Amino acid sequence: MTMFKTTFRQTATIAVSLISLLVSPMLWANTNNTIEEQLSTLEKYSQGRLGVALINTEDNSQITYRGEERFAMASTSKVMAVAAVLKESEKQAGLLDKNITIKKSDLVAYSPITEKHLVTGMSLAQLSAATLQYSDNTAMNKILDYLGGPAKVTQFARSINDVTYRLDRKEPELNTAIHGDPRDTTSPIAMAKSLQALTLGDALGQSQRQQLVTWLKGNTTGDHSIKAGLPKHWIVGDKTGSGDYGTTNDIAVIWPKNHAPLILVVYFTQQEQDAKYRKDIIVKATEIVTKEISNSPQTK
């Protein structure tokens, strides 16, 4: 019995040491390593596939990791769908006030807002807010129905010079995130450039752009994702996403103190279909790519 206890204790010590060796590289963000090396270490630790794109609008410099590779968007795809509605509202006064009927048969999994409006219906503005701020899946589907289907969102993406984004399915099917499946995917850098164009550029009219930014700033699902990896006084507008294979995503517009805005996209997926979500990886990737700016005296 004594021998077993000693052996168990030694084994446990060795196990803890090995875990420390694996975990500590993720926690230290060694300044002697390049950002790419730090992200690579994080990816190896996570045993998944990580995609990152950061655009610093102060000088338009970029940091990317697997930036050109395709990743399942999951609910981050919703930003483009809502933007497509906003674009149409530029030509149709009062469009956002248009009431959309919601039937019980329309409801799909995770619809915390739309399920409360089966009698009254919701305006396109309300559906857009529910889509972005609560990731309501039925709201997304009603927006897609109004636009004419997922292909219309892809068409809108092309109109703002995004040749990578593609939306093929509705909720919840768009979240299957099967490895190698190009459906409902984009690349981190393509999404970052589109998010920049939509929120800071001229892809939308001024009032539509301001509305999109307001909705993103009011997101309720992002407190433990990109936002958690940033100084608390920075302003963030984001859209999270999750799906099969532990797909864990977040895309954000970030306003650091005394600094031009940042655009950050972090996509992450894993090998097992039922893998757990890893918001900790999103947080750590955020810390790595924004460390230089967050440590600057002017942004503190």
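The backbone N, Cα and C atoms fix where each Cβ goes, glycine too.
No noted substitution is present; original residues retained.
Swiss-Prot lists Thr13 to Ala among its natural variants, and the accompanying note reads: In strain: 5E78-1.
One entry in Swiss-Prot concerns the natural variant Val23 to Ala. Its note says: In strain: 5E78-1.
According to DSSP, Ser40 (variant position) sits within a helical segment. Swiss-Prot gives this note for the natural variant Ser40 to Asn: In strain: 5E78-1.
Sequence annotations record features per position, and here Swiss-Prot assigns active site, acyl-ester intermediate to Ser75 based on sequence analysis. Taking Cβ-Cβ distances under 8 Å and a sequence gap of 6 or more within the same chain, the neighbours of Ser75 (active site, acyl-ester intermediate) are Ser135, Met140, Asn175, Lys239, Thr240, Gly241, Ser242, Asn249.
Its own atom aside, the Cβ of Lys239 (substrate binding site) has 30 Cβ atoms within 10 angstroms in the protein chains shown. Look at Swiss-Prot and you will find Lys239, Thr240, Gly241 tagged as substrate binding site, backed by similarity to another entry.
Of all Cβ atoms in the protein chains displayed, 16 besides its own lie within 10 Å of the Cβ of Ser40 (variant position). Compute the center of the Cβ atoms of Lys239, Thr240, Gly241, which mark the site for substrate; besides them, the chain residues with Cβ within 8 Å of that center are Ala74, Ser75, Thr76, Lys78, Ser135, Asn219, Thr221, Gly222, Ser225, Asp238, Ser242, Asn249, Asp250, Ile251.
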